[in-house]
Amino acid sequence: MGDNIVLYYFDARGKAELIRLIFAYLGIEYTDKRFGVNGDAFVEFKNFKKEKDTPFEQVPILQIGDLILAQSQAIVRYLSKKYNICGESELNEFYADMIFCGVQDIHYKFNNTNLFKQNETTFLNEDLPKWSGYFEKLLKKNHTNNNNDKYYFVGNNLTYADLAVFNLYDDIETKYPSSLKNFPLLKAHNEFISNLPNIKNYITNRKESVY
């Protein structure tokens, strides 16, 4: 981009982690500015909202030079288009976005369980296996059609949908380590993504966070 890039978020994975994974995969340098979430540390975030012209007074915020971008999903789509990881065709771009939207649905349910202690039994017995089955089926269809040893959800190359699914299960497995045991392709996909050199390096050196 040429401009200085700063990602503003809390000291957590949360809604910024997929953006960080995209930067890691692409090898893009940026400043990962994290706000504390407790006590006096939270004052810094309040001051930030006053100083920056943020559209919704929320983070994540991606600043590129003088440009201020808000809303995590919009930022992800913007970066994926700019760096050509959104799909090789108009239809593949749709499929990548479709999977990305599905990830948001189940990630929301996980967050309700993990952060707000809601409906854990329903999540584990119904939501998680149901959505994992959806993703397994989609991955199997694309993997079979392409007949290779790489695991992509869309087409023959990595898209942000792959990183989104990886981020979802990377998050879920911090609390439920055996969540992929009945979904061999999803498990292989996550292992494949986690072993991509830039992703592996990022995860190895990633700062531990509360959520």
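Backbone N, Cα and C define each Cβ position, glycine as well.
Look at Swiss-Prot and you will find 3-87 tagged as domain 'GST N-terminal', backed by sequence analysis.
Under its mutagenesis annotations, Swiss-Prot gives Tyr9 to Phe the following note: Greater than 10-fold decrease in activity. According to its DSSP assignment, Tyr9 (mutagenesis position) is in a strand.
Among the mutagenesis experiments that Swiss-Prot reports, Lys15 to Glu is described with the note: 10-fold decrease in substrate affinity and 20-fold decrease in activity. Taking the Cβ of Lys15 (mutagenesis position) as reference, residues of its chain lying under 8 Å away and at least six apart in sequence are, in sequence order, Tyr9, Val59, Pro60, Ser72.
Long-range C-beta contacts of Lys117 (glutathione binding site), restricted to its own chain and to partners at least six residues apart, with a cutoff below 8 Å, are absent. The glutathione binding site annotation in Swiss-Prot covers Gln58, Val59, Gln71, Ser72, Asp105, Lys117, Thr121.
Listed in sequence order, Pro55, Phe56, Gln58 are the same-chain residues six or more apart from Gln71 (mutagenesis position) with CB atoms under 8 A from its CB. Here the residue is the original one, while Swiss-Prot reports the published mutagenesis Gln71 to Glu with the comment 3-fold decrease in substrate affinity and 2-fold decrease in activity.
If you look up Swiss-Prot, you'll see 89-211 marked as domain 'GST C-terminal'.
One mutagenesis experiment named in Swiss-Prot is Cys101 to Ala, and its note says 2-fold decrease in substrate affinity. Of all Cβ atoms in the shown protein chains, 12 besides its own fall within 10 Å of the Cβ of Cys101 (mutagenesis position). In this structure, Cys101 (mutagenesis position) is part of a helix by DSSP.
Under its mutagenesis annotations, Swiss-Prot gives Tyr211 to Phe the following note: 2-fold increase in activity.
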Cβ packing number for Ser72 (glutathione binding site), 10 Å threshold: 21
Glutathione binding residues Gln58, Val59, Gln71, Ser72, Asp105, Lys117, Thr121: largest Cα-Cα distance, in Å and rounded to whole number: 31
Between Cys101 (mutagenesis position) and Tyr211 (mutagenesis position), the C-alpha gap once rounded to whole angstrom: 21
Distance [Cα-Cα, Å, rounded] between Tyr211 (mutagenesis position) and Asp105 (glutathione binding site): 18
Lowest local Cβ density (other Cβ within 10 Å) among binding-site residues: Gln58, Val59, Thr121: Thr121
